[in-house]
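K.L.:
To start, I am sharing the structure in question, which I have written as structure tokens.
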Amino acid sequence: MERPPGLRPGAGGPWEMRERLGTGGFGNVCLYQHRELDLKIAIKSCRLELSTKNRERWCHEIQIMKKLNHANVVKACDVPEELNILIHDVPLLAMEYCSGGDLRKLLNKPENCCGLKESQILSLLSDIGSGIRYLHENKIIHRDLKPENIVLQDVGGKIIHKIIDLGYAKDVDQGSLCTSFVGTLQYLAPELFENKPYTATVDYWSFGTMVFECIAGYRPFLHHLQPFTWHEKIKKKDPKCIFACEEMSGEVRFSSHLPQPNSLCSLVVEPMENWLQLMLNWDPQQRGGPVDLTLKQPRCFVLMDHILNLKIVHILNMTSAKIISFLLPPDESLHSLQSRIERETGINTGSQELLSETGISLDPRKPASQCVLDGVRGCDSYMVYLFDKSKTVYEGPFASRSLSDCVNYIVQDSKIQLPIIQLRKVWAEAVHYVSGLKEDYSRLFQGQRAAMLSLLRYNANLTKMKNTLISASQQLKAKLEFFHKSIQLDLERYSEQMTYGISSEKMLKAWKEMEEKAIHYAEVGVIGYLEDQIMSLHAEIMELQKSPYGRRQGDLMESLEQRAIDLYKQLKHRPSDHSYSDSTEMVKIIVHTVQSQDRVLKELFGHLSKLLGCKQKIIDLLPKVEVALSNIKEADNTVMFMQGKRQKEIWHLLKIACTQSSARSLVGSSLEGAVTPQTSAWLPPTSAEHDHSLSCVVTPQDGETSAQMIEENLNCLGHLSTIIHEANEEQGNSMMNLDWSWLTE
């Protein structure tokens, strides 16, 4: 790489010149990189011997650059010591390096032949508008705004535009007017071109011209003519005129509207036209509009801020493949927005499903502003996708976007010969059309992808519920097994002791009813049929994910777009003087692209219908899973209640048994101590058939007393007392020796 004059090989120390970034009227701008630290800076050096006046201008630029500090004005930095030398008696200017190139490079890309995308236009409007406002607030007029003097820098994935080259900038403090200028004529304000006194409004003209070119792909006024020619034809235009073109007849047609095609959303077009009418006013006194007394700034900046602050939601209707846009007033609810969508599309609010690009359904509890991301502008940057929940079959494809008049003209007769200069515009619109078809497919594919992500979210929810259901079913099964075994054991032990212990028909009946309920609840826990349906859906979703139609199928369309771009580039390089050509090859590409789009859209909508059908199956299945889960939980709670109730009854049974044992022990002790004819009458019957229930604990009963009987049995009393004592002792030992350990299991 050629080294700038004055720099000897090796003189830069660790700094190495990597490439020349640009060449201006007096200087070169080169990229320098530090060999060790990976630092990069742009160095502007003088390439010519300068006159005293131009040397002053050069030094003035350095002075201006060093005092500025704004995100949208390129920053000056210190020249590295190893490079800090004078070249042609003027110092070097070191600046931050912006790796994205300049705006001209972006505009020259064939895919931008009909203008930039809306997001790029609005980003440029915001950045450069902010930079110009900053310069003017610091009493600096740039005077040479043009695409070559706007550079792009990627900052955290976002493109930032910066103003460079203040070589022709005018510090207003040095004098309010200036009548000398040597700048770029195509973007020059009329008063500068005519060498008349000027003010800061010259930057408005240049800025408006740039923005118009970014929108349309060409400058606003007879762009194919030299300024000397078009100035005379345009100078008497209406103040609201923002566009002029020459008809085939040679007549100039004026318009207050933006030409088509362009990428601006319909809601942005009108305010943008109003803004351009202020910026492209021929009269410098009226240009930019009056100063707003409240905001203390020209009307053009007020309107610019209004455009940039518009909250616009862009919605792709997947049932019609059409984009609809809505301006969101402050605090509008989502329901209000859905009502507007219903009026526009005919899809009632209850059937609308609005998905973000990540497949998340919009939250009806949040305002409609959730459809708009902060700092993200343009329909090409963010989209919300509208689905009709009442439909699972989306027929598609739909009619392709309409052809412009120019493109339709060559499609009707591809062999017609047109002048090269006219053909360039026609083919530019053809490239825009082909690119548009590809972008239409890409947007619909993003909508399909949102539907797939939504399906996967539903599937994840179904999987979570399935796991919860299986877990609940397994827990119920385990509890039922425990309940069944424990109640069987309880019934067995109860039967063993009831012949000589405690019994209750009412309790026994309740326990048997519990056992029957437990058998019924076992059926509630059977969920195999639901598991089968869920697994079938999982398999279906896996197949949809593997399907080639779930991946982008636009390779052929991209190839056709590139062929159209290559044809257009070849045409641009052909000389335009008195040359003609037909459009046979370009029309072939257009036809093939339409056919390709038709094919991939059929596949896309077929796949989309399967996605939506599968999602509907999940929606239908979820309530069944919820009911099954609810039934299992209810059964689980009932089983636990029955278990608890039975345990309480057992403890009550134990309490009664202990009470009975204590009572009998007390009676036995009394009989052992002293038996008299009077006390013998209180001895209980010894019948083994006597029934003991929970409600009636056996106590000493009154027996028939007879003096005669006492006399007859007095001799046998000692023997009887012994028998009663032994029976009482045996009964107590039997109750205490029962196995009650199951209660603590």
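Counting starts with 1 at the first residue shown.
Each Cβ is built from the backbone N, Cα and C atoms, and glycine gets one as well.
The noted changes are left out; the structure has the residues it started with.
Copying in the features that Swiss-Prot gives for the protein in this structure:
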- 15-302: domain 'Protein kinase' (DOMAIN)
- Leu21, Gly22, Thr23, Gly24, Gly25, Phe26, Gly27, Asn28, Val29, Lys44: ATP binding site (BINDING)
- Thr23 to Ala: Loss of phosphorylation and decrease of kinase activity (MUTAGEN)
- Lys44 to Met: Loss of autophosphorylation (MUTAGEN)
- Lys44 to Ala: Loss of kinase activity (MUTAGEN)
- Asp144: active site, proton acceptor (ACT_SITE)
- Ser176 to Glu: Full activation (MUTAGEN)
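Tell me about the surroundings of these features in the structure.
P.N.:
Mean pLDDT for the domain 'Protein kinase' (15-302) in this predicted model: 87.
Mapped onto three states, the DSSP output places Leu21 (ATP binding site) in strand. Taking the Cβ of Leu21 (ATP binding site) as reference, residues of its chain lying under 8 Å away and at least six apart in sequence are, in sequence order, Val29, Cys30, Leu31, Ala42.
Cβ neighbour count for Thr23 (mutagenesis position): 11 (other Cβ atoms within 10 Å of its Cβ, all protein chains included).
For Lys44 (mutagenesis position), the same-chain residues 6+ apart in sequence whose C-beta sits under 8 angstroms from its C-beta are Gly27, Asn28, Val29, Leu92, Leu93, Ala94, Met95.
Secondary structure from DSSP puts Lys44 (mutagenesis position) in a beta strand.
Within 10 Å of the C-beta of Asp144 (active site, proton acceptor) we count 25 further C-beta atoms, all protein chains included.
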K.L.:
In whole Å, how far does the CA atom of Thr23 (mutagenesis position) lie from that of Asp144 (active site, proton acceptor)?
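P.N.:
About 15 Å separate the Cα atoms of these two residues.
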